[in-house]
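Everything below concerns the one structure shown next.
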Amino acid sequence: MRNSSSSTPPSIKAQHRAAKRRAIRRRRIDLNCGCSIYIHIDCRNNGFTHRGTYHCASSREWRLYLGDNKSPLFQDNQRRGSPLHQHQDIPLTNQVQPQPEESIGSPQGISQLPSMDDIDDSFWENLFK
């Protein structure tokens, strides 16, 4: 039942519908491994790690889409400022920390638990009394 009072605020359903239809602004980055990453436009100049390699999502590399079929035209804007690292004579080490390989066995913190079938019935009877 609708409220006939003039003090009720207008419905925001129309605004919600428009917000749902609005496209998410994101940028596509094609990596050397063949993967494509989509980064939200507000997350520019942030980095990310993919398959053990750190990538910087700066505005140096960007993709421009043309027309309705979105054909890619790759651009690489060359930086015209000072170099990123001022001291070129100091060797820079790789800051990427390798990820440990996953093991098939049980985790280190949990020892192997006995099978529930190996526990005798008297234990369960005493437990639930």
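Note that Cβ sites are derived from N, Cα and C of the backbone, with glycine treated the same way.
Counted within 10 Å of its Cβ, the other Cβ atoms near CYS33 (mutagenesis position) come to 8, all protein chains included. CYS33 to Ala appears in Swiss-Prot as a published mutagenesis result, with the remark: 66% loss of transactivation.
CYS35 to Ala appears in Swiss-Prot as a published mutagenesis result, with the remark: 95% loss of transactivation. The Cβ neighbour count for CYS35 (mutagenesis position), using a 10 Å radius and every protein chain shown, is 10. In the three-state DSSP scheme, CYS35 (mutagenesis position) falls into the coil class.
According to Swiss-Prot, the experimentally introduced change HIS40 to Ala is described as follows: Enhances transactivation. DSSP assigns HIS40 (mutagenesis position) to a strand segment in the three-state reduction.
Cβ neighbour count for CYS43 (mutagenesis position) (all protein chains, 10 Å cutoff from its Cβ): 12. According to Swiss-Prot, the mutagenesis experiment CYS43 to Ala carries the following note: 72% loss of transactivation.
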How long is the line from the C-alpha of HIS40 (mutagenesis position) to the C-alpha of CYS33 (mutagenesis position), rounded to the nearest angstrom? 21
Let me check the 10 A CB neighbour count of HIS40 (mutagenesis position). How many other CB atoms are there? 12
Euclidean distance between Cα atoms of CYS33 (mutagenesis position) and CYS43 (mutagenesis position), Å: 22
